[in-house]
Amino acid sequence: MAGAGERKGKKDDNGIGTAIDFVLSNARLVLGVGGAAMLGIATLAVKRMYDRAISAPTSPTRLSHSGKRSWEEPNWMGSPRLLNKDMKAGLSRSLQTLPTDSSAFDTDTFCPPRPKPLARRGQVDLKKSRLRMSLQEKLLSYYRNRAAIPAGEQARAKQAAVDICAELRSFLRAKLPDMPLRDMYLSGSLYDDLQVVTADHIQLIVPLVLEQNLWSCIPGEDTIMNVPGFFLVRRENPEYFPRGSSYWDRCVVGGYLSPKTVADTFEKVVAGSINWPAIGSLLDYVIRPAPPPEALTLEVQYEKDKHLVIDFLPSVTLGDTVLVARPHRLAQYDNLWRLSLRPAETARLRALDQADSGCRSLCLKILKAICKSTPALGHLTASQLTNVILHLAQEEADWSPDMLADRFLQALRGLISYLEAGVLPSALNPKVNLFAELTPQEIDELGYTLYCSLSEPEVLLQT
């Protein structure tokens, strides 16, 4: 029977060969030389495919004694003309998923590969956690060693500011008793314990008293200038209350109270009328007015190597609107008063941290220290960074101290996104774009610097 089977197979094989020979021998007569050649090549390819099919093992996974597969993959799998790039990639991934260890195969049956242990995923998560903890430790170290100001230095700087404020208040009451002012008070990041690196800056707010029936404020977006975040202070009822009815009529330009003229008035007092060397000698400080254009600024040396800058900031309050005489960056808007949002922003930040013992203020102080120590980030202001944190606080609820690294990275990504859009809306007044005073070039430089550091944020801590 075996012999008959072998003869039958051989007969079948010879029959196919005889048929092929007959076709090839007669093709020349019918198709000519060229056609016969093409038909011969095609017929030979069919015969090789037939030979491979009848010679392949019954199981494609049966192994030879060497442990490798006993049949080779078809040559067309490597042909660049038959496989495009996507197919090659898919094929490569498919081949890589096949087990290559010989122990994964049995000589008779195919055993599916064992699933990867869940421990590997846990190891990846652990590695990420270690990287996050490493950044967390670096952030805390940076804050302790670079950003935080010693309590003693803060106290001495505040005391110097309080002493100078008291002297200025006494002088104004004595020399200009008719100037309607409320009590001056200190403000700024040093006063709110949000200053970083050095205790070198504080603001002295000088509130003007305006008659409510003689003055009104007009939002900048409602004017032809269309500048949200700024206001015009207009003189009202001039037909019933003529010029001179208010002390501050002397600072009116074109029917509006000019912050520049108000600042010039105080400059004459601060820089020209007060004997600061004598006051400094009395207080054991070195005090001198800053040179122009910082007209309303005092430079104070309260210790041998400690300096403090005090900014005098005239302020007006009309209803619920608080404005300060900090000019717009562009000169054509020097008649506008700036809306004061910093006190409300700081109060919200402090309230959020007090509610859950969060790390929002800590994250903000680290960002401020980085920007203060990195010249390329010098255009970013404390208000902009504060609003980035406030926006992030609306998205993320967990601000526990161990989440500092995650929130720091999120703040960086958020800041980059705002720079990319060119818009950072105020968290308290979304109509105000806090990037409006930056030039496109400055925005590009800030975004580029932060984007380059995103892959390795530790670089920011080395400045």
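Cβ from N, Cα, C; glycine included.
Nope, none of those substitutions made it into this model, it's the original residues.
Mapped onto three states, the DSSP output places His201 (mutagenesis position) in strand. Using a 10 Å Cβ-Cβ cutoff, His201 (mutagenesis position) registers 18 neighbours. Here Swiss-Prot flags Ser187, Ser189, His201, Ser340, Arg342, Lys368 as ADP binding site.
Record note (Swiss-Prot), mutagenesis Ser189 to Ala: Abolishes ADP binding. The unchanged residue is displayed. For Ser189 (mutagenesis position), the number of other Cβ atoms no farther than 10 Å from its own Cβ, over all displayed protein chains, is 20. Secondary structure at Ser189 (mutagenesis position), taken from DSSP and collapsed to helix, strand or coil, is coil.
Under its mutagenesis annotations, Swiss-Prot gives His201 to Ala the following note: Abolishes ADP binding.
DSSP assigns Lys368 (mutagenesis position) to a helix in the three-state reduction. Under its mutagenesis entries, Swiss-Prot includes Lys368 to Ala with the note: Mildly reduces affinity for ADP.
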Rounded Cα separation (Å) that holds between Ser187 (ADP binding site) and His201 (mutagenesis position): 10
Cβ-Cβ distance under 8 Å to Arg342 (ADP binding site), same chain, at least six residues away: Ser187, Ala382, Ser383, Thr386
Nearest recorded site to Lys368 (mutagenesis position) by CA-CA distance, among recorded positions Ser189, His201, Ser340: Ser189
Neighbourhood of Ser340 (ADP binding site) by C-beta distance under 8 A, where only residues 6 or more apart in the same chain count: Ser315, Val322, Leu323, Val324
Three-state secondary structure, Arg342 (ADP binding site) (per DSSP): helix
Other C-beta atoms that fall within 10 angstroms of the C-beta of Ser187 (ADP binding site): 20
C-alpha spacing of Ser189 (mutagenesis position) relative to His201 (mutagenesis position), in angstrom: 8
